[in-house]
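This report refers to the structure that appears directly beneath it.
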Amino acid sequence: MSNEVDRMDVDEDESQNIAQSSNQSAPVETKKKRFEIKKWTAVAFWSWDIAVDNCAICRNHIMEPCIECQPKAMTDTDNECVAAWGVCNHAFHLHCINKWIKTRDACPLDNQPWQLARCGR
């Protein structure tokens, strides 16, 4: 066994561990840890369960204010721009879809009759 250790390309510490473990019944582990994790910050990604995350009417992200609410968004923080989901699972800003419904009672994306499923954030 010692001849094999002499011929192998190993570090000094590893060859001593091999020689010690051949003399003992249980292997002795004296290696230091390569690194230790002291703090772990987990990151998660998520998305809404909707077909489109932009309002197809005003082209803004559904969680940002619509073009009607943008001018007053900085000054009036009490009013929220609420999203509206249809039964077709398409989401629009409530202001945008209300204007759309006045001219045409269908979803702007799939042309199905518009039915409100839920409203809110």
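Note that Cβ sites are derived from N, Cα and C of the backbone, with glycine treated the same way.
Model, not experiment: these values are computed from the prediction.
Among the features that Swiss-Prot reports, Zn(2+) 1 binding site is placed at Cys55, Cys58, His93, with the record citing similarity to another entry. Residues annotated as Zn(2+) 2 binding site in Swiss-Prot, with similarity to another entry given as evidence: Cys66, Cys69, Cys81, His95. Experimental mutagenesis at this site is recorded by Swiss-Prot as Lys72 to Arg, annotated: In RBX1-1; temperature-sensitive allele. At 38 degrees Celsius induces defects in ubiquitin ligase activity; when associated with R-81. Recorded in Swiss-Prot as a mutagenesis result, Cys81 to Tyr carries the remark: In HRT1-C81Y; defects in ubiquitin ligase activity. What Swiss-Prot says about the mutagenesis result for Cys81 to Arg is this: In RBX1-1; temperature-sensitive allele. At 38 degrees Celsius induces defects in ubiquitin ligase activity; when associated with R-72. Positions annotated as Zn(2+) 3 binding site by Swiss-Prot: Cys88, His90, Cys107, Asp110.
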Alpha-carbon spacing, Cys58 (Zn(2+) 1 binding site) to Asp110 (Zn(2+) 3 binding site), which is rounded to whole Å: 16
Residue among the binding-site residues Cys55, Cys69, Cys107 whose Cβ has the most other Cβ atoms within 10 Å: Cys55
Candidates Cys81, His90, Cys107 (recorded positions) with Cα within 10 Å of Cys66 (Zn(2+) 2 binding site): Cys81
Largest tally of Cβ atoms lying within 10 Å of a Cβ, found at which of the recorded positions Lys72, His95: His95
Winner by Cβ contact number (other Cβ atoms within 10 Å) across the binding-site residues His90, His93: His93
Spatial neighbour of Asp110 (Zn(2+) 3 binding site) that is closest, considering only the recorded positions Cys55, Cys69, Cys81, His93 and their CA atoms: Cys55
Residue pair His90 (Zn(2+) 3 binding site), Cys81 (mutagenesis position) - Cα distance, angstrom, rounded: 16
Asp110 (Zn(2+) 3 binding site) CB neighbourhood, other CB atoms within 10 A: 12
Lys72 (mutagenesis position) versus His95 (Zn(2+) 2 binding site) - Cα distance in angstrom: 14
Near-site residues: Zn(2+) 2, ref Cys66, Cys69, Cys81, His95, CB cutoff 8 A to centroid: Cys58, Pro65, Ile67, Glu68, Gln70, Val82, His93, Leu94, Cys96
